[in-house]
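Some notes on the structure that comes next.
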Amino acid sequence: MSFTRQLSEMSASELNDAIDDTNFPQAHILSRGRNNSVCSTSSTSGTSSLADRQQNQAEEATAIAGTPVEEVAPAPALVPLAGNQRPRLILKTNGSSPDSDGTQPKTPLTPRTSTTPGHEKCTFHHDLELDHKPPTREALLPDMARSYRLLLGGLGENPDRQGLIKTPERAAKAMLYFTKGYDQSLEDVLNGAVFDEDHDEMVVVKDIEMFSMCEHHLVPFYGKVSIGYLPCNKILGLSKLARIVEIFSRRLQVQERLTKQIAVAVTQAVQPAGVAVVVEGVHMCMVMRGVQKINSKTVTSTMLGVFRDDPKTREEFLNLVNSK
């Protein structure tokens, strides 16, 4: 299945299901180039190559008397990791499935969701609505302007006085600009800027400026975003990382969800061995109101793939992000 078809023909839930974190870890680090060698990391702890997995699968198949390899149904297995890391679910495929071309991890038959016992309070990638897009938003401008006019009247102001007579329309246009990310899709922003490249070391772009709107109080929060990923023979144009930040920050947001959405979008774009995102934000809802803590900052992170499973890879990324 081609990358273009993935984005244009699959629904948001299908795209996000495909990278649920049961499918992301080390044993599914697959090459999308001309060979199937596993992508290298700063540490090989807990990883296995594609050839090893295929050999193990063949051995399991021949253990069943009289059963050819191709007839053995795929079965999930828990792979123990080094140290105190938790086991991860590895989905084995036999390559004969019509929807499996060997270039992409297979989606779990029953992906975990917030309704799965024990995960009621969790947010999974398929819950993030990356492709949410409302109806034509420019058509909402008159209604939005009328709402702002009512708001001014509710404050005891005269919306017809000279300084405010055009304020409702200006405020409505400003709000449309602040949330213009709803009008953008990942496919449009990437615009084909995904390139074959035999580069298997970490790529980090840090201190990307970000502005967003808190969905709780409709006041701004702003800060910086740092993104790192470990390529699997695919790299992304560097400016596209900043544009991905722009898509999701220009929406009504909470910082935690914004961080996840950026990480999932990079994963969809280049299917890397792992993605790491750190966001540092200043929230005006904490500065202008409430506790009024002017110097407070909020830091959130999302680690996927090797960045989540390999402490050395994660440490390397954090050192690069924190270096001056």
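Placed from the backbone N, Cα and C atoms, the Cβ positions cover glycine too.
Original residues only: the substitutions mentioned are not part of this model.
Quoted from Swiss-Prot for the published natural variant ALA58 to Thr: In strain: Raleigh Inbred 6, Raleigh Inbred 9, Raleigh Inbred 11, Raleigh Inbred 27 and Raleigh Inbred 33.
Listed in Swiss-Prot is the natural variant ALA61 to Pro, annotated as follows: In strain: Raleigh Inbred 6, Raleigh Inbred 9, Raleigh Inbred 11, Raleigh Inbred 27 and Raleigh Inbred 33.
According to Swiss-Prot, the natural variant ALA77 to Val carries the following note: In strain: Raleigh Inbred 11.
Among the natural variants in Swiss-Prot is ASN84 to Ser, noted as: In strain: Raleigh Inbred 6, Raleigh Inbred 9, Raleigh Inbred 11 and Raleigh Inbred 33.
The annotation Zn(2+) binding site is assigned in Swiss-Prot to CYS214, HIS217, CYS285 on the grounds of similarity to another entry. Taking a C-beta cut-off of under 8 Å and a sequence gap of six or more, CYS214 (Zn(2+) binding site) has these contacts in its own chain: PRO220, PHE221, LEU252, GLN253, VAL254, HIS283, MET284, CYS285.
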List, in sequence order, the same-chain residues at least six positions removed whose CB sits under 8 Å from that of HIS217 (Zn(2+) binding site)?
CYS285, ARG289
Within 10 Å of the Cβ of CYS285 (Zn(2+) binding site), how many other Cβ atoms can be counted across all chains shown?
15
Quick check: which same-chain residues outside CYS214, HIS217, CYS285 lie with their CB within 8 A of the centre of the Zn(2+) site CB atoms?
GLU215, HIS216, LEU218, VAL219, PHE221, HIS283, MET284, MET286, ARG289
